[in-house]
Amino acid sequence: MAPAMDSAQNGHQSRGSANVLAIGTANPPNVILQEDYPDFYFKVTNSEHLTDLKEKFKRICVKSKTRKRHFYLTEQILKENPGIATYGAGSLDSRQKILETEIPKLGKEAAMVAIQEWGQPVSKITHVVFATTSGFMMPGADYSITRLLGLNPNVRRVMIYNQGCFAGGTALRVAKDLAENNKGARVLVVCAENTAMTFHGPNENHLDVLVGQAMFSDGAAALIIGANPNLPEERPVYEMVAAHQTIVPESDGAIVAHFYEMGMSYFLKENVIPLFGNNIEACMEAAFKEYGISDWNSLFYSVHPGGRAIVDGIAEKLGLDEENLKATRHVLSEYGNMGSACVIFILDELRKKSKEEKKLTTGDGKEWGCLIGLGPGLTVETVVLRSVPIA
């Protein structure tokens with residue numbers, strides 16, 4: 001006779017919602033101020049003769065509201081790999097060679113910070129979820145980080161390649177399902193990005209390149225996710241209440257990217273900003289309706305900083321006070337757009353600032369919050385969060 005349903009589920013499922021138990025971040029040591037970046041960029045790409053294009057790029061950088069960014073690529077590395085700095089040159093091999101090593105390496109740095117905060121042995125990690133849009137290989141970066149960290153060989157791995165900037169939300173959604181449906185699971189989530197795949201020299205016929213070069217940067221973030229925390233050894237940071245994914249209507253082709261011999265080439269339509277802005281409230285309503293929440297200013301936020309204009313558009317459509325996006329704008333200013341890692345950096349900034357400012361909770365003193373991932377598709381990931389009290 002088969003066991004009763006409740007009995008069967010109790011053997012395999014956790015009873016509570018997934019929790020963020022620890023957060024770690026990492027960046028390459030090479031930092032370039034945004035005000036210096038146009039000179040650097042046009043020098044290393046041998047494009048200083050394109051004076052009009054450089055002036056346009058300077059204006060884009062000023063409008064970005066980014067102060068500095070971290071990069072693996074340096075002038076010396078680009079000299080050693082000239083194809084990466086030349087628009088349209090066959091350079092996929094050079095890019096891949098860098099990324100196959102550097103993505104797991106940077107991911108490991110972030111993971112070690114999270115594991116140290118968690119305070120438990122790595123033998124307790126049961127699952128790995130790794131997300132990146134920076135290169136591809138078999139076995140994947142999930143395998144590499146498992147080996148680098150010395151995790152159990154029977155750890156269950158999920159590799160998320162090439163989903164773009166919304167993949168931080170995707171990784172959290174997948175980790176939530178794993179943690180809640182596997183009793184005792186502890187999931188290591190890693191999101192790592194490196195501009196070695198998207199770096200290109202300027203081209204007068206592909207101005208989208210300039211937008212990306214003014215915004216993209218390198219970084220990795222990691223979390224430990226688990227349900228039913230073992231208190232007091234484990235200390236929850238946020239509760240993950242629900243997770244949703246939505247394709248924005250009539251947005252086909254608004255953001256697309258393709259891999260060619262020149263690396264990843266990306267294309268942006270002018271209607272990206274209004275498409276996100278005009279549809280964000282419907283995504284929020286779908287996520288929060290069952291909790292009776294419709295006052296968007298009552299929430300704390302981690303919004304993917306896909307550019308100043310996108311953040312501004314979402315703030316306007318939701319009627320958000322500027323304070324609600326302080327952490328999002330801080331990450332945009334101090335790190336730029338690190339793709340999938342950004343929303344986790346913002347969660348880290350939120351909980352740290354909340355403690356520094358003596359707020360009552362990890363969510364800037366608020367109880368409920370929302371993580372919003374944005375990217376190609378157009379795709380929106382919404383993760384409903386609850387903060388925890390700060391002791």
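Glycine residues also receive a Cβ, built from the backbone N, Cα and C atoms like all the rest.
Annotation for CYS165 (active site): spatial neighbours THR133, HIS304, GLY306, ASN337, GLY339, SER340, CYS342, GLY373, LEU374, GLY375, PRO376, criterion Cβ-Cβ under 8 Å with sequence separation of six or more. What Swiss-Prot lists as active site is CYS165.
Swiss-Prot lists THR133 to Leu among its mutagenesis entries, and the accompanying note reads: Changed substrate specificity. Neighbour density for THR133 (mutagenesis position): within 10 A of its CB lie 25 other CB atoms from the protein chains shown. When secondary structure is read from DSSP and collapsed to three states, THR133 (mutagenesis position) falls in the coil class.
Under its mutagenesis entries, Swiss-Prot includes ALA257 to Gly with the note: No effect. The C-beta environment of ALA257 (mutagenesis position), restricted to residues of the same chain at least 6 apart in sequence and closer than 8 Å, consists of THR133, ASN162, GLY164, MET264, SER265, TYR266, PHE267, PRO376. DSSP assigns ALA257 (mutagenesis position) to a strand in the three-state reduction.
For GLY339 (mutagenesis position), the Cβ neighbour count at a 10 Å cut-off comes to 30, with all displayed protein chains included. Record note (Swiss-Prot), mutagenesis GLY339 to Val: Loss of activity. The unchanged residue is displayed.
According to Swiss-Prot, the mutagenesis experiment GLY339 to Ser carries the annotation: No effect with benzoyl-CoA as substrate, but loss of activity with p-coumaroyl-CoA as substrate.
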